[in-house]
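Accompanying notes for the structure given below.
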Amino acid sequence: MKELMRNVYLLDDTLVTKSKYGSHYGEKVFDGYREWVPWRSKLAAMILKGHRLKLRGDERVLYLGAASGTTVSHLADIVDEGIIYAVEYSAKPFEKLLELVRERNNIIPLLFDASKPWKYSGIVEKVDLIYQDIAQKNQIEILKANAEFFLKEKGEVVIMVKARSIDSTAEPEEVFKSVLKEMEGDFKIVKHGSLMPYHRDHIFIHAYRF
């Protein structure tokens, strides 16, 4: 077993997180380790592509676009001594997210529109990391707005960008260049890269706030 980052390992060729919990989305469980499926989680894909985050485990994380909690569940395994504010706007996936929250004490579910951070500003404290996976045209505006409200100075962001959600007619590479340029004024880019073969026409961007 090879350790990749806090509570994240390669078990033979399978990515897993160390966990005291059972399966959340049908993933396999191996004696205290949960399979982390890269085709179901862009963060898992990023890690398998070779980029890792240096997390202590006690961070406060704002997760924008939590959906039904697939990636949230693994991130909660990693920051097991911290807190994840999980924001999701759609009611149906939020119901599944609530199932996860019932057995975890480090996830706070928030049924809000991530483009309106002022609506949950009375709940969310300053965070060390913003993780965003929102397939909307204005996703960089959403990231900047939330960073302004919640991200600590020199806090980190990880955003998953789907080219077709921003401009379905442009070449993905042109969309990605535009997104990176849009981020430059507010963030220092640490690393960006493709999520192929796991997610087509997607990139990850890891950055920190000036």
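A Cβ is built for glycine as well, from the same backbone N, Cα and C atoms used for every other residue.
Original residues only.
As recorded in Swiss-Prot, the features of this protein are as follows:
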- T70, T71, E88, Y89, D113, A114, D133, I134, A135, Q136: S-adenosyl-L-methionine binding site (BINDING)
- T70 to A: Loss of RNA methyltransferase activity. No effect on affinity for S-adenosyl-L-methionine (MUTAGEN)
- E88 to A: Loss of RNA methyltransferase activity. No effect on affinity for S-adenosyl-L-methionine (MUTAGEN)
- Y89 to A: Strongly reduced RNA methyltransferase activity. Reduced affinity for S-adenosyl-L-methionine (MUTAGEN)
- D133 to A: Loss of RNA methyltransferase activity. Strongly decreased affinity for S-adenosyl-L-methionine (MUTAGEN)
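Features as recorded by Swiss-Prot, highlighted on the structure.
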{"residue": "T70", "record": "mutagenesis position", "contacts (Cβ under 8 Å, 6+ apart)": "H24, Y25, R40, S41"}
{"residue": "E88", "record": "mutagenesis position", "contacts (Cβ under 8 Å, 6+ apart)": "G65, A66, A67, F94, L97, P109, L110, L111"}
{"residue": "Y89", "record": "mutagenesis position", "contacts (Cβ under 8 Å, 6+ apart)": "L111, F112, D113, A114"}
{"residue": "D133", "record": "mutagenesis position", "contacts (Cβ under 8 Å, 6+ apart)": "K42, L64, G65, A67, T71, I159, M160"}
{"residue": "A135", "record": "S-adenosyl-L-methionine binding site", "contacts (Cβ under 8 Å, 6+ apart)": "G65, K162, S165"}
Around the Cβ of D113 (S-adenosyl-L-methionine binding site), the count of other Cβ atoms that are within 10 Å: 12
DSSP state at E88 (mutagenesis position), helix/strand/coil: strand
